[in-house]
Amino acid sequence: MVIKEDCINNLARWQADEEAHSCFQCKTNFSFLVRRHHCRCCGRIFCSSCTENFVNYNKKRVHALQKKNSDVESPPYRTCNECYDNLLHLNLLVSSTNRDVRLSQTSVPPNALALSAPDSNTDEDAEILEDSVDQSGTACRSEESSQNEEDHFCPICNSDLTQFPDEEETRKHVEDCIQRAENAQQHTNTSDAADDSVKESPAFQNRMLVYKISPNTTDNAIKECPICFENMEPGEKVGRLECLCVFHYKCIKNWFHKRAQMTAAQKGNGHAFVKRNFCPFHDAVF
């Protein structure tokens, strides 16, 4: 198998069965009933419960490990829980059609259906077309503006990148965060001190599941964002922390940003981050 140099798991290896007597994550001893299962991302051996994710990898950044001299395995690949969380956070999981799993399919505006009608050359239909184009253009500009705002933050640790003096410092910060995330992804720790350093880093701790609420969500299932107290409507982008609290994505991002500013001011420096699993709701309660 040819391994690309830019794959985040190019240092991972397929662990031999005889090396593992218990699950790498939950430490359950293997037996006749508790079988060994390899994670195709990190190569470690886990029990079935800790490798219950079957996903497709971004082949440009992640290569699927397999046993030496074995037949080529087809996706989806069995993946341990930790690798799944990290790959999802790094946008390295794709659907069977090779699309980012976080991206929802683009919906066609209802008015656009009228454009395919045989007798759609009337003035009324022309007005419908114009309105539809205007609405689409406004939506696109809104999405572009939102994307530009997100580009101001580090995709790994959520630090405000506008705080850095130049592009070189910004690039160095992002590369450092990516390297820390890769080390955590590959379970590579050289010492106890390094282990503590990785666990304390924002790249290791900042984990948030970002997704859009399903359009099929019923009214009874719609919940209120604890930050803005507005309903999280179907189709809206939300973020779920490790405590399972869910917020509007923009609300939780703004909270992280403000919290980081407060932390930086208290520490007397310009660089700070807030853990994405440090919930603003629990912060207020406790």
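From the backbone N, Cα and C atoms, a Cβ is placed for every residue, glycine too.
Just the original residues are modelled here, none of the noted substitutions.
Since we're looking at a predicted model, the values are computed, not measured.
Marked as Zn(2+) 1 binding site by Swiss-Prot: Cys23, Cys26, Cys47, Cys50. Sequence-distant neighbours of Cys23 (mutagenesis position) (same chain, six or more apart, CB under 8 Å from its CB) are Phe30, Val34, Ile45, Phe46, Cys47, Cys50, listed in sequence order.
Long-range neighbours of Cys39 (Zn(2+) 2 binding site) (same chain, six or more residues apart, CB within less than 8 Å of its CB): Ile45, Phe46, Thr51, Leu65, Arg78, Thr79, Cys80, Cys83. Residues or ranges marked as Zn(2+) 2 binding site in Swiss-Prot (evidence: sequence analysis): Cys39, Cys42, Cys80, Cys83.
Listed in Swiss-Prot as a mutagenesis experiment, Cys23 to Ser is described as follows: Abolishes endosomal targeting. Taken residue by residue with DSSP, Cys23 (mutagenesis position) is part of neither helix nor strand, so it is coil.
Note: Cys225 (mutagenesis position) has non-local neighbours Asn231, Met232, Val238, Val246, Phe247, His248, Cys251, i.e. same-chain residues 6+ apart with C-beta under 8 A of its own C-beta. Secondary structure at Cys225 (mutagenesis position), taken from DSSP and collapsed to helix, strand or coil, is coil. Swiss-Prot lists Cys225 to Ser among its mutagenesis entries, and the accompanying note reads: Abolishes E3 activity, strongly reduces zinc binding and destabilizes the protein, but no effect on subcellular location.
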Query raised in the report: Cys42 (Zn(2+) 2 binding site) to Cys26 (Zn(2+) 1 binding site): how many Å between their Cα atoms?
Result: 16
Query raised in the report: Cβ distance under 8 Å to Cys26 (Zn(2+) 1 binding site), same chain, sequence separation 6 or more: which residues?
Result: Phe46, Cys47, Ser49, Cys50
**Report entry** Zn(2+) 1 site shell beyond Cys23, Cys26, Cys47, Cys50, criterion: Cβ within 8 Å of Cβ centroid
**Finding:** Ser22, Phe24, Gln25, Lys27, Thr28, Phe46, Ser48, Ser49, Thr51
**Report entry** Sparsest-packed among the binding-site residues, when each Cβ's other Cβ atoms within 10 Å are tallied, from Cys50, Cys80
**Finding:** Cys50
Report task. Reduce the DSSP letter at Cys83 (Zn(2+) 2 binding site) to three states and note it down. Result -> helix
